[in-house]
Every structure is written in structure tokens, then in C-alpha cells.
Amino acid sequence: MNGERIIAFQGRPGAYSDLACRQARPGWTTLPCQTFAQTIAAVHDGRAELAMLACENSLAGRVPDIHALLPEAGLFIVGEHFQRVEHCLLGIPGSTLADARRIHTHPVAMAQVRGIITELGLDPVVEFDTAGAAEMVREWGRKEDVAVASALAAELNGLEILRRNVEDATHNTTRFYIASRRPATLPPPGPGFMTTLLFRVNNQPGALYKALGGLATAGVNMTRLESYMLEGSFSATQFLMDVEGHPEAPPLARALDELSFFSEQQEILGVYPASPFRRKP
């Protein structure tokens, strides 16, 4: 990579994942990829050093497929980033809000800007990507078509921001995993760490309760727990879990020992510094 540091993301240039890359790793070159699988592959084959992978959103919930892709990729989670989602209404230069007739954006973003759609009486048109919608509005060159995307997408596509912060909720935040081919180099175990792991239990009464009992006993805080059926089977369930702590520190180490006793399989996907965002009120 000739000294150039590259971080890959899923989406078009100007996507919120692109913005997350630029804020989390200032000065790095961002590499857009079409899918999450291609984003992971870019790191795996050496085209990028890191991958920025959206994992959950405060309004839309979990991002699918990440739990299935990461274990098979041979990557490690080495960090996390929280990105505030601030939707902007974008139009071609010289256009105004009064010109707008059709609004283009990703379906999740469309559901988050119902207020502006109603206020302006716009016809919603669903597109594959927020930044992709901005590119299309630029290419069409019509004042009647506007896009909902980031301020970065406006900058990269030469569009005007007709109105900022058109999102209905101000607490719209996306959390990202930052993944690498190598595990994070960390200081000795102590406070301020997060651990992400997968584990599997049988669908039997009390199985999950027993598996997680050690967390409560050890005083370990669990911040995320997602369940997934395995390969279409109803006989076993896989869980993706984020917990506070380092697996070599006594509280979490004890909890993981108990978890391994009651679970069929356990795999740590990464140990990494907790984001400063977690300390915000």
C-alpha cells in the first residue's frame, strides 16, 4: 500500500460509513465497497488495513449479516465508533425547497425523515444508498429531485444543502465495528475495554439463563445481546454479545469460564478500547 493507510467501508463515497471512517481515522484513504462481504475481503486480501462495519443503529436496530460474516473472515474487531446520523436535504446548485417534488434516499433514511416529506409534500423514491441517491440527483441535474444524505455527500457531489438536520429524531446514531487482520495491541487489562464474542446454546429451558448467570455474579455489564438461528435450524441458537471488560481481567474472566461451561461454543471476535462516546450522558 506504499505507506498509504486505507480503511474500507460499505457504500458509495459520502455515505455515513465513509464519514465514520474519516472521523475515526483522520488522514486515511477511504475505500468504498459494494457489500459488507467485499469490505471484509478488502482487508483480508490486503487492499485495506481496516474495515468500518456498521453493526447497529439506535433507531433501526441491528445491521444483519455481520455476525455471520466476521467469524468466517479471519478478522478481529479492534475498535468501535459511534457516528451521529445527520440527514441533509440536498439539491443541485441553484435549486430551492420550493422546487423539490421528489425525494430520493435509502429506505431506512426515508423512514427517518417523514416530517420533511409531509411538510414539503414530496413523493418518496427509494434508492439503494444515501450517497448513491446524491450521485443520482447530481447526474440528473433536475431541481425537482432532491436527496437525503450526509453533508459529506453534498461536498463530494457538488450539491447544495437545502436544509440540515431533516431527521425526525435527534438521537440517531450508528455504531460501527472496526476490523483488522490482526488483534488490537492493548495495554495490560484494566478498565475501559469492550469484548465482543459469539456463543451457542441449545434450545432448552433455562439454557440462556444459565449461560449468562456468570455475568451477573461477576458484576459484568452486557451492552448488547442478539440472537440468531443457525442455518435455518430451530434446535440451536447463536448469540452475539458485547460486554464491558477485558477477558483476562478477573471479573470477565470468571464470567466467561461459567459461560463456556453452559454453552456449546464460544468465540471471541475482538477485545478493544471502549469508545469515549459511551461516557456521554
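Glycine residues also receive a Cβ, built from the backbone N, Cα and C atoms like all the rest.
Every residue here is the original one, so none of the noted swaps is modelled.
Feature annotation from Swiss-Prot assigns L-phenylalanine binding site to A207, L208, N221, M222. Feature annotation from Swiss-Prot assigns domain 'Prephenate dehydratase' to 6-181. Taken from Swiss-Prot, the feature domain 'ACT' applies to 196-273, supported by sequence analysis. For the published mutagenesis R25 to S, Swiss-Prot gives the following note: Affects dimerization. Loss of N-acyl-homoserine lactone acylase activity. Listed in Swiss-Prot as a mutagenesis experiment, T118 to S is described as follows: Does not affect N-acyl-homoserine lactone acylase activity. Here the residue is the original one, while Swiss-Prot reports the published mutagenesis F261 to S with the comment Loss of N-acyl-homoserine lactone acylase activity.
Where Swiss-Prot records a feature, it is marked here on the structure.
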residue : record                       : DSSP class
R25     : mutagenesis position         : coil
T118    : mutagenesis position         : helix
A207    : L-phenylalanine binding site : helix
N221    : L-phenylalanine binding site : coil
F261    : mutagenesis position         : helix
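With DSSP classes pooled into helix, strand and coil, the tally for the domain 'ACT' (196-273) is 25 helix, 37 strand, 16 coil. Other Cβ atoms within 10 Å of the Cβ of T118 (mutagenesis position) number 9 in total over all chains. Cα to Cα, F261 (mutagenesis position) and A207 (L-phenylalanine binding site) are separated by 11 Å.
Cα spacing between A207 (L-phenylalanine binding site) and T118 (mutagenesis position): 48 Å, rounded to the nearest whole number. Here the C-alpha separation of L208 (L-phenylalanine binding site) and R25 (mutagenesis position) works out to 37 Å. A separation of roughly 27 Å, to the nearest angstrom, links the Cα atoms of R25 (mutagenesis position) and M222 (L-phenylalanine binding site).
Cβ neighbour count for F261 (mutagenesis position) (all protein chains, 10 Å cutoff from its Cβ): 11.
The two recorded residues, N221 (L-phenylalanine binding site) and T118 (mutagenesis position), have Cα atoms 41 Å apart.
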